[in-house]
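Shown next, in structure tokens, is the structure this report addresses.
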Amino acid sequence: MAAEQDPEARAAARPLLTDLYQATMALGYWRAGRARDAAEFELFFRRCPFGGAFALAAGLRDCVRFLRAFRLRDADVQFLASVLPPDTDPAFFEHLRALDCSEVTVRALPEGSLAFPGVPLLQVSGPLLVVQLLETPLLCLVSYASLVATNAARLRLIAGPEKRLLEMGLRRAQGPDGGLTASTYSYLGGFDSSSNVLAGQLRGVPVAGTLAHSFVTSFSGSEVPPDPMLAPAAGEGPGVDLAAKAQVWLEQVCAHLGLGVQEPHPGERAAFVAYALAFPRAFQGLLDTYSVWRSGLPNFLAVALALGELGYRAVGVRLDSGDLLQQAQEIRKVFRAAAAQFQVPWLESVLIVVSNNIDEEALARLAQEGSEVNVIGIGTSVVTCPQQPSLGGVYKLVAVGGQPRMKLTEDPEKQTLPGSKAAFRLLGSDGSPLMDMLQLAEEPVPQAGQELRVWPPGAQEPCTVRPAQVEPLLRLCLQQGQLCEPLPSLAESRALAQLSLSRLSPEHRRLRSPAQYQVVLSERLQALVNSLCAGQSP
């Protein structure tokens, strides 16, 4: 399979984004004559993140891009030669130069699907040496993407469907790649937009942003714009000096608010006028550079009303400090009173945007009934996942040469499930998930209405379940290196995530002390586990 041009260049994973022991194992396999043994690995996690009962599968598109472009360049091989033993057979490095993923097959949970412990997010099969080399980069691509998508989904559940969520954590992210990944998968998880321009260009994430305090403080009030005139929104009639018009309105606003006309900061007003001249149809004011009540709010109202006289409507205001909930409620009261006073009904519904180190607890307060907040900007708490910085994904060998393999350990949680498997979601009559079931790939596909004997984790006896619907979970994504079907767009995966979460029961969806979702084994898979634990051959 020829290497494909990577449209995102350095933003993508590369073959040497890996741990050295993958290369040392590759040499060991090659030296043992096992490089081309047929093998299968599964990528999964053992516990749902953040103490919850669900995760979202993400990162598949990045994995596909990586696999289709996988080739070791001469420089890669030369570097490996420099860190492997100097007496390594040169034929091994020639073997590396010829590697690609043309014999690799991948089955996967679609991006945006609900994922649960032990259920593979990816099944990767192909020559042993190649699929071993894929372990670290695939974990890197899937684990953080799934973690941040799940984190974003939790924040969306707290915010509810009406609040707009803006991801604005690029400057807080763990490096450029972390920032791009966070912006991409916070959108998949339910955020509405991102401040990250590169995520918009490369991934199609809707972008949003206005102005910072530096823009406001850069103005003193003495500046004269080169063209202070603004034409009416309808395009007819002479232009108007917006700064002069805002000054006229300021006197009326200050009288209405009981302020002296000298109290609002002139530099802040000049900044608002400059921004309004640049964005007359998208004017927003940042209110808390000096004083929300004595400066930011009256200056915003003066400029907004001047724009309104020309047929434009201000979009919103932003708060970045203080008691955000209380300020938003008070600002909304001012907007309603000003709308009535100046007979501009649209002013009542101007958006109120808030930001300032918002975490789950603060978000719950801002989302409560009676909050007047419309848009919530979240940075650090979404991109860094402070409650749990790692998903804990693993990539484990389950079969070699068609024979099952199992990791046996004294820690039952770290035992792996052997063999090539199929995964199914068992659904109730209302379409809500009841449990996921893993079975051996060669077993018959379970049918809706069929009574199934299954083994819950750690159970001493099987139980029975009769699903109303059965949903296969793993889709054939790559077969012998070829894409089997077009991947969904990011927006489509986002829609799937929202639909999947809406179908999950409230007991499993709640964020504190949720009911744990069961992943069960078929009788044949449980029997295989028991035989291998007893030291018997499969």
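The chain as shown is numbered from 1 upward.
Glycine is treated like the rest: Cβ placed from N, Cα and C.
Here the original residues are kept at every noted site.
On a predicted model such as this, the values are computed, not experimentally measured, just so you know.
Copied from Swiss-Prot, the annotated features are:
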BINDING   Y21, T210, R318  nicotinate binding site
BINDING   T380  5-phospho-alpha-D-ribose 1-diphosphate binding site
MUTAGEN   D19 to A  Complete loss of activity
MUTAGEN   Y21 to A  Partial loss of activity in the presence of ATP, complete loss in the absence of ATP
MUTAGEN   G169 to A  Partial loss of activity
MUTAGEN   G209 to A  Partial loss of activity
MUTAGEN   H213 to A  Partial loss of activity
MUTAGEN   R318 to A  Partial loss of activity in the presence of ATP, almost complete loss in the absence of ATP
MUTAGEN   N357 to A  Small loss of activity
MUTAGEN   G379 to A  Complete loss of activity
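Proximity to N357 (mutagenesis position), judged by a C-alpha distance within 10 Å, picks out G379, T380 from the recorded positions D19, Y21, T210, R318, G379, T380. Between the two most distant C-alpha atoms of the annotated nicotinate binders (Y21, T210, R318) there are 50 Å. Of all the mutagenesis positions given, namely D19, Y21, G209, R318, none has its Cα within 10 Å of the Cα of T380 (5-phospho-alpha-D-ribose 1-diphosphate binding site).
Across the structure, H213 (mutagenesis position) and G379 (mutagenesis position) place their CA atoms 17 angstrom apart.
In sequence order, R318 are the mutagenesis positions from D19, G169, R318, G379 with a C-alpha within 10 Å of the C-alpha of T210 (nicotinate binding site). For G379 (mutagenesis position), the nearest of the mutagenesis positions by C-alpha distance turns out to be G169; the candidates were D19, Y21, G169, G209, R318.
The number of other Cβ atoms within 10 Å of the Cβ belonging to N357 (mutagenesis position), over all protein chains shown, comes to 12.
Between the CA atoms of G169 (mutagenesis position) and G209 (mutagenesis position) there is a gap of 12 Å, rounded to the nearest whole number. Cβ neighbour count within 10 Å across all protein chains ranks G169 highest among the mutagenesis positions G169, G209. T210 (nicotinate binding site) has a Cβ environment of 18 other Cβ atoms inside 10 Å. The mutagenesis positions under consideration are H213, R318. Their Cβ neighbour counts within 10 Å are lowest for H213. Spacing of G209 (mutagenesis position) relative to R318 (mutagenesis position) is 11 Å (Cα to Cα, whole number). Counting only the Cα atoms, the space from D19 (mutagenesis position) to R318 (mutagenesis position) is about 45 angstrom.
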